[in-house]
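Database features (Swiss-Prot):
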| type | residues | note |
| --- | --- | --- |
| MUTAGEN | Arg5 to His | Loss of IGP synthase activity. Weak IGP synthase activity and reduced HisH activity in vitro |
| MUTAGEN | Arg5 to Ala | Loss of activity |
| ACT_SITE | Asp11 | active site |
| MUTAGEN | Glu46 to Gly | Loss of IGP synthase activity. Weak IGP synthase and HisH activities in vitro |
| MUTAGEN | Glu46 to Ala | Loss of activity |
| MUTAGEN | Gln123 to Ala | Decrease in activity |
| MUTAGEN | Gln123 to Arg | Loss of IGP synthase activity. Weak HisH activity in vitro |
| MUTAGEN | Cys124 to Arg | Loss of IGP synthase activity. Weak HisH activity in vitro |
| MUTAGEN | Cys124 to Ala | No change in activity |
| ACT_SITE | Asp130 | active site |
Amino acid sequence: MLAKRIIPCLDVRDGQVVKGVQFRNHEIIGDIVPLAKRYAEEGADELVFYDITASSDGRVVDKSWVSRVAEVIDIPFCVAGGIKSLEDAAKILSFGADKISINSPALADPTLITRLADRFGVQCIVVGIDTWYDAETGKYHVNQYTGDESRTRVTQWETLDWVQEVQKRGAGEIVLNMMNQDGVRNGYDLEQLKKVREVCHVPLIASGGAGTMEHFLEAFRDADVDGALAASVFHKQIINIGELKAYLATQGVEIRIC
């Protein structure tokens, strides 16, 4: 059995790490490189960086900090933000990123997933999916351009359909960003995760809602996700990564102890 992964998420805007609640009202957390270094030293298995306004601004992720992160950490990291071409991806990987993640550009042009997977290998192509639960209809819908709330839009895709589509096109991993839970810290949406897990045959990463160590345990034990991504509980030092991993190990979760 592969070890479950703990993945801090760093949302980047204007060269700094920020964090919002339900993708709105972002506050500045701190500088990118020191935070990345801290999480690596605490025992994170991987880091994910989202340049949250790159796609909505029509630009690619700012590459200047990518190489600096690569110099100071020795764990894999994934970068996302406005990657719309093979050239964009090649540059970011050449600066030291281990994986690239695409979200809004994949919705605009799904063939991008296949072209990236063919060129760089499925193992480094992650598709991020921003999913919103509509309580009125009881359905999960994929959103686009979520980094800028004034431009966010609901797509025609239902989440479960899009999860299956991106796998057909070559996604090597899926990060499910559950927008209703984002930053609220009241737990992952286990019901949605279980439904997605049934149709997701590549590694699945849960994102949005972690507030306690038990929330991580529930995601691994009840929804069988491969990794759990979180931001505010780590940024605000509510949960220490080393202590979290020790707790999960005592609960029988296969985890890399540092």
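For all residues, glycine too, the Cβ spot is worked out from N, Cα and C.
Annotated features taken from Swiss-Prot, shown on the structure.
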{"residue": "Arg5", "record": "mutagenesis position", "contacts (Cβ under 8 Å, 6+ apart)": "Asp45, Glu46, Ile205, Asp226, Gly227, Ala228"}
{"residue": "Asp11", "record": "active site", "contacts (Cβ under 8 Å, 6+ apart)": "Val17, Val18, Lys19, Gly20, His26, Tyr50, Ile52, Ala231"}
{"residue": "Gln123", "record": "mutagenesis position", "contacts (Cβ under 8 Å, 6+ apart)": "Lys99, Gly172"}
{"residue": "Cys124", "record": "mutagenesis position", "contacts (Cβ under 8 Å, 6+ apart)": "Leu93, Asp98, Lys99, Ile100, Gly172"}
Around Asp130 (active site), how many other CB atoms lie within 10 A of its CB? 26
Assigned element (helix, strand, coil) containing Cys124 (mutagenesis position), judged by DSSP: helix
